[in-house]
Amino acid sequence: MKGSRIELGDVTPHNIKQLKRLNQVIFPVSYNDKFYKDVLEVGELAKLAYFNDIAVGAVCCRVDHSQNQKRLYIMTLGCLAPYRRLGIGTKMLNHVLNICEKDGTFDNIYLHVQISNESAIDFYRKFGFEIIETKKNYYKRIEPADAHVLQKNLKVPSGQNADVQKTDN
């Protein structure tokens, strides 16, 4: 598809219904109104993906402070089936990875993936994510209900925390 354009755009109150519709089609789970209200607050951590000006996918993340770490949680990252394998998911994930890299304070990025979603697991593994645990009955009303937790550890940029050693002079 030479000449096709993939662009990321902001999620706004004017296009939140597009995001809602995409998520209904892409994911086997439904998201409540609080999810969409929160998405409007995260700025660059939520993006719609456009293929030749058509909204075909989205990524939605949040900052999560847990386990004494600053973590980025990918709540959703998905693309309509006819537009998969065109680099759209890669563009969305790279956007998120770049935010974490520029910020420099994230310990890791993580997400949940249904255990049967092999293509998603393979996709994230290409970017250095690893399965760190499996949660039984994570999903309600879908089968299989179990989810893998995939995580990518982020290194602290060199130079940061380098001069922390105390010396007694």
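Including glycine, each Cβ sits where the backbone N, Cα and C put it.
The structure displayed is predicted, hence computed values, not measured ones.
Secondary structure of the domain 'N-acetyltransferase' (6-155) per DSSP (helix as H, G, I; strand as E, B; remaining residues coil): 49 helix, 55 strand, 46 coil. Swiss-Prot lists 6-155 with the feature domain 'N-acetyltransferase'.
Per Swiss-Prot, mutagenesis Phe27 to Ala is noted as: Abolishes N-alpha-acetyltransferase activity.
Cβ contacts within 10 Å of Val29 (mutagenesis position), excluding its own Cβ and spanning all protein chains shown: 14. Here Swiss-Prot notes a mutagenesis experiment, Val29 to Ala, with the remark: Strongly decreased N-alpha-acetyltransferase activity.
For Tyr31 (mutagenesis position), the count of additional Cβ atoms within 10 Å of its Cβ stands at 17 [all protein chains shown]. Per Swiss-Prot, mutagenesis Tyr31 to Ala is noted as: Abolishes N-alpha-acetyltransferase activity.
The number of other Cβ atoms within 10 Å of the Cβ belonging to Tyr73 (active site), over all protein chains shown, comes to 16. According to Swiss-Prot, the active site annotation covers Tyr73 (among others).
Same-chain residues at least 6 positions away in sequence with a Cβ under 8 Å from that of Arg84 (mutagenesis position) are, in sequence order, Ser119. Annotated acetyl-CoA binding site per Swiss-Prot: Leu77, Gly78, Cys79, Leu80, Ala81, Pro82, Tyr83, Arg84, Arg85, Leu86, Gly87, Ile88, Gly89, Thr90, in sequence order.
Quoted from Swiss-Prot, the note on the mutagenesis of Arg84 to Ala is: Strongly decreased N-alpha-acetyltransferase activity.
Counted within 10 Å of its Cβ, the other Cβ atoms near Arg125 (CoA binding site) come to 13, all protein chains included. If you look up Swiss-Prot, you'll see Asn117, Glu118, Ser119, Ala120, Ile121, Asp122, Phe123, Tyr124, Arg125, Lys126 marked as CoA binding site.
Taking Cβ-Cβ distances under 8 Å and a sequence gap of 6 or more within the same chain, the neighbours of Tyr124 (mutagenesis position) are Leu93, Leu111, Val113, Leu150, Lys152. Here Swiss-Prot describes Tyr124 to Phe as a published mutagenesis experiment; the accompanying note says: Strongly decreased N-alpha-acetyltransferase activity. Impaired sister chromatid cohesion during mitosis.
When Cβ atoms from all protein chains are considered, those within 10 Å of Lys140 (mutagenesis position) total 7, not counting its own. One mutagenesis experiment named in Swiss-Prot is Lys140 to Ala, and its note says Decreased acetylation; when associated with 34-A-A-37.
Cβ neighbours within 10 Å of Ile142 (mutagenesis position), excluding its own Cβ and spanning all shown chains: 12. According to Swiss-Prot, the experimentally introduced change Ile142 to Ala is described as follows: Reduces N-alpha-acetyltransferase activity.
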Under 8 Å Cβ to Cβ from Gly87 (acetyl-CoA binding site), same chain, six or more residues apart: give me those in sequence order, or none if nothing qualifies.
Ile6
Which one is closest to Gly89 (acetyl-CoA binding site) in space, judged by CA to CA distance, out of the recorded positions Tyr31, Asn117, Phe123, Arg125?
Phe123
Within 10 Å of the Cβ of Ser119 (CoA binding site), how many other Cβ atoms can be counted across all chains shown?
11
Of the recorded positions Phe27, Asn117, Arg125, which one has its Cα closest to the Cα of Ala81 (acetyl-CoA binding site)?
Phe27
Quick check on the binding-site residues: of Leu77, Cys79, Ala81, Ile121, whose CB has the lowest count of neighbouring CB atoms inside 10 Å?
Ala81
At the level of the C-alpha atoms, what whole-angstrom distance separates Tyr31 (mutagenesis position) and Leu77 (acetyl-CoA binding site)?
13
